[in-house]
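What follows is one structure encoded as structure tokens, with my remarks underneath.
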Amino acid sequence: MVLEVSDHQVLNDAEVAALLENFSSSYDYGENESDSCCTSPPCPQDFSLNFDRAFLPALYSLLFLLGLLGNGAVAAVLLSRRTALSSTDTFLLHLAVADTLLVLTLPLWAVDAAVQWVFGSGLCKVAGALFNINFYAGALLLACISFDRYLNIVHATQLYRRGPPARVTLTCLAVWGLCLLFALPDFIFLSAHHDERLNATHCQYNFPQVGRTALRVLQLVAGFLLPLLVMAYCYAHILAVLLVSRGQRRLRAMRLVVVVVVAFALCWTPYHLVVLVDILMDLGALARNCGRESRVDVAKSVTSGLGYMHCCLNPLLYAFVGVKFRERMWMLLLRLGCPNQRGLQRQPSSSRRDSSWSETSEASYSGL
């Protein structure tokens with residue numbers, strides 16, 4: 001998945017000539033294939049383009065600032081610990097890195113939406129791949145956290161404690177490697193292309209319609225459905241075990257990680273439902289017309305913005321739900337010269353209260 005403003009296939013010169021001669025094409029920015037493609041002109045994109053110009057730059061700029069500050073704070077808190085990170089904290093650190101790298105690409109896409117792509121094909125490939133790598137990494141790392149908790153609580157298997165930190169490091173490396181593999185189409189097929197109809201240059205895919213559909217299916221399955229199914233399976237079994245055992249201490253330890261997973265589902269489900277509708281239109285299962293195309297384009301812009309908010313939401317969840325995250329943030333600010341020591345003096349009692357379970361296998365977040 002690349003931002004929707006740039007997710008369009010490119011026509012070669014022969015195809016453009018045929019388009020102009022026969023007034024035949026279907027183009028979601030040029031890719032609206034149907035049985036009537038050869039008898040009807042392409043749909044106008046004025047409404048969706050104007051909406052993107054007004055909506056996306058402001059949203060991406062805000063998410064860039066919030067995501068950079070929030071995830072930077074999470075990484076700083078985790079790295080400030082004097083002891084080794086737990087398995088879950090290590091996954092969370094990688095998740096913060098993934099979210100940070102994703103939001104770093106948003107200013108580029110904001111310029112693309114507001115004006116046009118002015119950064120050349122090389123940066124187009126890098127930005128698209130970087131965006132997709134970290135999109136997939138965020139979902140897969142949450143699935144890893146869920147599976148870690150599942151083994152730890154349901155099966156009482158401390159998988160990553162028996163070989164720390166090698167196993168968790170290898171798991172994270174495997175996740176990043178898989179995400180890099182998923183992003184190969186971006187390195188190969190993305191390029192800066194000047195669209196004569198729009199009189200603008202955009203970062204676009206240059207492959208056939210079937211390639212676009214396949215990429216969307218991959219995004220839907222590998223970037224959303226499979227991770228969500230893993231999370232749902234793991235936490236359903238975890239909650240069942242904890243409710244039967246009445247493990248209130250464990251339930252408290254699970255609170256933050258469950259909230260983070262629920263936030264992932266709420267943020268990304270609307271977007272992927274719209275993607276599913278778009279896939280069905282590509283496959284001909286749903287009729288494609290100009291009104292529906294325009295509504296889908298606008299819906300993709302709005303729901304993708306909601307999905308990107310997830311990158312900024314995690315740090316807020318840590319701050320409001322994670323007691324130990326707040327404590328360590330205050331301690332970090334104190335070391336950096338924060339003058340508000342009165343509030344910090346009240347922290348140790350809470351820290352002692354949590355430490356009895358936060359460093360055991362029952363805890364979800366030893367650092368947060």
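Heads up, the Cβ atoms here are built off N, Cα and C, so glycines get one too.
For the published mutagenesis GLU4 to Lys, Swiss-Prot gives the following note: Does not affect binding to CXCL9, CXCL10 and CXCL11 or activation.
One mutagenesis experiment named in Swiss-Prot is TYR27 to Phe, and its note says Reduces sulfation and CXCL9-, CXCL10- and CXCL11-induced chemotaxis. Abolishes binding to CXCL10. Abolishes sulfation, binding to CXCL11, ligand-induced receptor internalization and CXCL9-, CXCL10- and CXCL11-induced chemotaxis; when associated with F-29.
Under its mutagenesis annotations, Swiss-Prot gives TYR29 to Phe the following note: Reduces sulfation, binding to CXCL10 and CXCL9-, CXCL10- and CXCL11-induced chemotaxis. Abolishes sulfation, binding to CXCL10 and CXCL11 and CXCL9-, CXCL10- and CXCL11-induced chemotaxis; when associated with F-27.
One mutagenesis experiment catalogued in Swiss-Prot, ASP112 to Ala, is accompanied by this note: Abolishes binding to CXCL10 and CXCL11. Reduces CXCL9-, CXCL10- and CXCL11-induced chemotaxis. ASP112 (mutagenesis position) carries a helical DSSP state (H, G or I).
Among the sequence features in Swiss-Prot, the mutagenesis site ASP112 to Lys is noted as follows: Abolishes binding to CXCL10 and CXCL11 and CXCL10- and CXCL11-induced chemotaxis. Reduces CXCL9-induced chemotaxis. Of all Cβ atoms in the protein chains displayed, 28 besides its own lie within 10 Å of the Cβ of ASP112 (mutagenesis position).
Within 10 Å of the C-beta of ARG197 (mutagenesis position) there are 15 other C-beta atoms, taking all protein chains into account. For the recorded site, ARG197 (mutagenesis position), the DSSP three-state label reads coil. Recorded in Swiss-Prot as a mutagenesis result, ARG197 to Ala carries the remark: Abolishes binding to CXCL10 and CXCL11 and CXCL9-, CXCL10- and CXCL11-induced chemotaxis. Reduces ligand-induced receptor internalization.
Cβ neighbour count for ARG212 (mutagenesis position) (all protein chains, 10 Å cutoff from its Cβ): 22. Mutagenesis annotation in Swiss-Prot: ARG212 to Ala, described as Abolishes CXCL10-induced chemotaxis. Reduces CXCL9- and CXCL11-induced chemotaxis. Does not affect binding to CXCL10 and CXCL11; the structure shown retains the original residue.
Here the residue is the original one, but Swiss-Prot notes a mutagenesis experiment at this spot, ASP278 to Lys: Abolishes binding to CXCL10 and CXCL11 and CXCL9-, CXCL10- and CXCL11-induced chemotaxis.
DSSP assigns ASP278 (mutagenesis position) to a helix in the three-state reduction. The note that Swiss-Prot attaches to the published mutagenesis ASP278 to Ala is: Abolishes binding to CXCL10 and CXCL11 and CXCL11-induced chemotaxis. Reduces CXCL9 and CXCL10-induced chemotaxis.
Here the Cβ of ASP282 (mutagenesis position) has 22 other Cβ atoms within 10 Å, regardless of which shown protein chain they belong to. Among the sequence features in Swiss-Prot, the mutagenesis site ASP282 to Ala is noted as follows: Reduces binding to CXCL10 and CXCL9-, CXCL10- and CXCL11-induced chemotaxis. Abolishes binding to CXCL11.
According to Swiss-Prot, the mutagenesis experiment ASP282 to Lys carries the annotation: Reduces binding to CXCL10 and CXCL11 and CXCL9-, CXCL10- and CXCL11-induced chemotaxis.
Within 10 Å of the C-beta of GLU293 (mutagenesis position) there are 21 other C-beta atoms, taking all protein chains into account. Per Swiss-Prot, mutagenesis GLU293 to Ala is noted as: Reduces binding to CXCL10 and CXCL9- and CXCL11-induced chemotaxis. Abolishes binding to CXCL11 and CXCL10-induced chemotaxis.
Between ASP278 (mutagenesis position) and ASP112 (mutagenesis position), the C-alpha separation comes to 22 Å. In this structure, GLU293 (mutagenesis position) is part of a helix by DSSP. Just so you know, the Cβ of ASP278 (mutagenesis position) picks up 25 other Cβ atoms within 10 Å once every protein chain is counted.
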